[in-house]
Amino acid sequence: MSKPHSEAGTAFIQTQQLHAAMADTFLEHMCRLDIDSPPITARNTGIICTIGPASRSVETLKEMIKSGMNVARLNFSHGTHEYHAETIKNVRTATESFASDPILYRPVAVALDTKGPEIRTGLIKGSGTAEVELKKGATLKITLDNAYMEKCDENILWLDYKNICKVVEVGSKIYVDDGLISLQVKQKGADFLVTEVENGGSLGSKKGVNLPGAAVDLPAVSEKDIQDLKFGVEQDVDMVFASFIRKASDVHEVRKVLGEKGKNIKIISKIENHEGVRRFDEILEASDGIMVARGDLGIEIPAEKVFLAQKMMIGRCNRAGKPVICATQMLESMIKKPRPTRAEGSDVANAVLDGADCIMLSGETAKGDYPLEAVRMQHLIAREAEAAIYHLQLFEELRRLAPITSDPTEATAVGAVEASFKCCSGAIIVLTKSGRSAHQVARYRPRAPIIAVTRNPQTARQAHLYRGIFPVLCKDPVQEAWAEDVDLRVNFAMNVGKARGFFKKGDVVIVLTGWRPGSGFTNTMRVVPVP
């Protein structure tokens, strides 16, 4: 390890970029960043992996959990309920295979990503994997005739939006597959369009279609979404990534479908078009969190403006204390190559520096050749980026923005984070039932990991959505005496932290506890040396 900074005492946790962290200005902070300064062992940013053919076997999933996966995402635009039920079973089998060692056990969350009001093409020549080449300048007929649903080729393309002929005009653009293929409408019929291929390429089955500027009148929650969400409730998923959310009422509709049985499922709204960005505040208010879905967003709004939307949304989520996920094309080239491009490395790091709580992999883990390498790469980049955050300014601003409150949990959380900076603590240990105490601490972005001890498995899994929370599940029976039960859980967290290298004997940790059993009573902060 490099030598700790003189002001830092002896806690080894604080060597990462400490010289820079002590800078007085942001520019000085940047000047002091040092590529030879090792980051800490803990990674604070969550990693969400899409599970698909390349990663759904129990063996691969075990390796992905070891490499750092926190949330498994299932994309319901593809696959049947049977297929997804099997994937969920595999994720849980892989997760529970580590259960014999409570110290190394990681609760992995399951996320259901809805198809949402999106438009997709049909199957190419009856196969999910076939592709055809579309040549620039060629004529492509778009049809609504179901006879072609599974018989698309380079001359005719079926898609599943029945009103397309009403909402596009001659001269309109149609984008397919994240905008890789663009078509221009030349002629309109009652149930077909004739288009010219402006930008060609190879087209696969069931690709997404975007109609920028068109007033697409699809319902927020389709019939398929209702079935999928009910399936998710039965399968006990932890969160829903709701696609193409355009306004707050869309979120309420998803909430209504989840119903009483699914009331604890977190709803993360995916912002993927202009209306969603424009009405961001009302959507944030209604949601449990936000996903910056840059794929569709980059077609619906100009590509050069996506970073503005990303920074604005991450900023507002950080201000509101709600989790935000950065997604799409983060390590895209790793689908086919073992190393990312330099631009992708920067992109992952900058998403973390912007303040994202989680970063996501899509095709990289679902269908790529290097799923494990992609997870490891995100893990390494995130850790380095977290060390380079200018906490001095960040904490100051978050604290200033927080409303004055008489809520003991809020006040204790701010105090704990402030104290953790002052004494360079190795971790902040929080005992939490509903997860709220841990979320409050995470909101102030401490440098040290937050070890959240809970007996509620769902609280543990959902905690991965928040930056910095390292959830651990306590399976020991509740002790009769409250004080003994507190000690039991704090010691459990100490053992986890030592085993994982977050801190060692002699370091200090901050411990947050309640004064009586139940939720909502966290009000005590202690500074404790590690035994």
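Glycine residues also receive a Cβ, built from the backbone N, Cα and C atoms like all the rest.
Summarising the annotation, Swiss-Prot assigns L-serine binding site to ASN70, ARG106, HIS464. When secondary structure is read from DSSP and collapsed to three states, ARG106 (L-serine binding site) falls in the coil class. The Cβ of ARG106 (L-serine binding site) lies under 8 Å from the Cβ of ILE65, ASN70, THR95, PHE98, each of these being in the same chain and 6 or more residues away along the sequence.
With a cut-off of 8 Å between CB atoms and residues at least 6 apart in sequence, the same chain places THR50, ARG73, LEU74, ASN75, PHE76, SER77, VAL240, PHE241, SER243, LYS270 near ASP113 (K(+) binding site), listed in sequence order. Residues or ranges marked as K(+) binding site in Swiss-Prot: ASN75, SER77, ASP113, THR114.
Annotation for LYS207 (ATP binding site): same-chain Cβ neighbours under 8 Å, separated by at least 6 residues, are ARG120, THR121, VAL176, ASP177. DSSP assigns LYS207 (ATP binding site) to coil in the three-state reduction, placing it in neither a helix nor a strand. Per Swiss-Prot, ATP binding site is recorded for ASN75, PHE76, SER77, HIS78, ARG120, LYS207.
Swiss-Prot lists GLU272, ASP296 with the feature Mg(2+) binding site. Classification of ASP296 (Mg(2+) binding site) by DSSP places it within a helix. Counting every protein chain shown, the Cβ of ASP296 (Mg(2+) binding site) has 24 other Cβ atoms within 10 Å.
Sequence-distant neighbours of LYS367 (mutagenesis position) (same chain, 6+ apart, CB under 8 A from its CB) are GLY52, PRO53, ALA54, ILE335. Recorded in Swiss-Prot as a mutagenesis result, LYS367 to Met carries the remark: Abolishes both pyruvate kinase and protein kinase activities.
Recorded in Swiss-Prot as a mutagenesis result, ARG399 to Glu carries the remark: Impaired homotetramerization, leading to homodimerization and subsequent activation of the protein kinase activity. Around the Cβ of ARG399 (mutagenesis position), 12 further Cβ atoms fall within 10 Å across all displayed protein chains.
Sequence-distant contacts of PRO403 (mutagenesis position), defined as residues of its own chain at least six apart whose C-beta falls under 8 angstroms from its C-beta, are absent. In the three-state DSSP classification, PRO403 (mutagenesis position) falls within coil. According to Swiss-Prot, the experimentally introduced change PRO403 to Ala is described as follows: Significant reduction in hydroxylation and in PKM-mediated transcriptional activity of HIF1A; when associated with A-408.
What Swiss-Prot says about the mutagenesis result for PRO408 to Ala is this: Significant reduction in hydroxylation and in PKM-mediated transcriptional activity of HIF1A; when associated with A-403. Around the Cβ of PRO408 (mutagenesis position), the number of neighbouring Cβ atoms within 10 Å comes to 15.
Among the mutagenesis results in Swiss-Prot, LYS433 to Gln has the note: Mimics acetylation, promoting homodimerization and activation of the protein kinase activity. The residue drawn here is the original one. Look at LYS433 (mutagenesis position): DSSP puts it in coil. If you draw a 10 Å sphere around the CB of LYS433 (mutagenesis position), it holds 18 other CB atoms from the protein chains shown.
According to Swiss-Prot, the mutagenesis experiment LYS433 to Glu carries the following note: Abolished interaction with phosphorylated CTNNB1. Impaired phosphorylation of histone H3.
In Swiss-Prot, a mutagenesis experiment is listed as LYS433 to Arg, annotated with the note Abolished acetylation by EP300. Abolished deacetylation by SIRT6.
The number of other CB atoms found within 10 A of the CB of SER437 (mutagenesis position), across every protein chain shown, is 28. One mutagenesis experiment catalogued in Swiss-Prot, SER437 to Tyr, is accompanied by this note: Unable to bind FBP but still activated by serine.
Residue density at HIS464 (mutagenesis position): 27 other Cβ atoms are found within 10 A of its Cβ, drawing on all protein chains shown. Quoted from Swiss-Prot, the note on the mutagenesis of HIS464 to Ala is: Abolishes serine binding and allosteric activation.
Each residue in LEU74, PHE76, HIS78, LEU112, LYS115, GLY116, PHE241, SER243 lies on the same chain as ASN75, SER77, ASP113, THR114 and has a C-beta within 8 Å of the C-beta centroid of that K(+) site, without being one of the site residues. Within the set of mutagenesis positions ARG399, PRO408, LYS433, SER437, HIS464, the entry lying nearest in space to ASP296 (Mg(2+) binding site) is HIS464 (CA atoms).
Cα of GLU272 (Mg(2+) binding site) to Cα of THR114 (K(+) binding site): a distance of 13 Å. When Cβ neighbours within 10 Å are tallied across all protein chains shown, the highest count among the binding-site residues ASN70, ASN75, THR114 belongs to THR114. In sequence order, GLY46, ILE47, MET69, VAL71, PRO107, VAL108, ALA109, ARG461, PRO471 are the same-chain residues whose CB sits within 8 A of the CB centroid of ASN70, ARG106, HIS464, the residues recorded for L-serine being left out.
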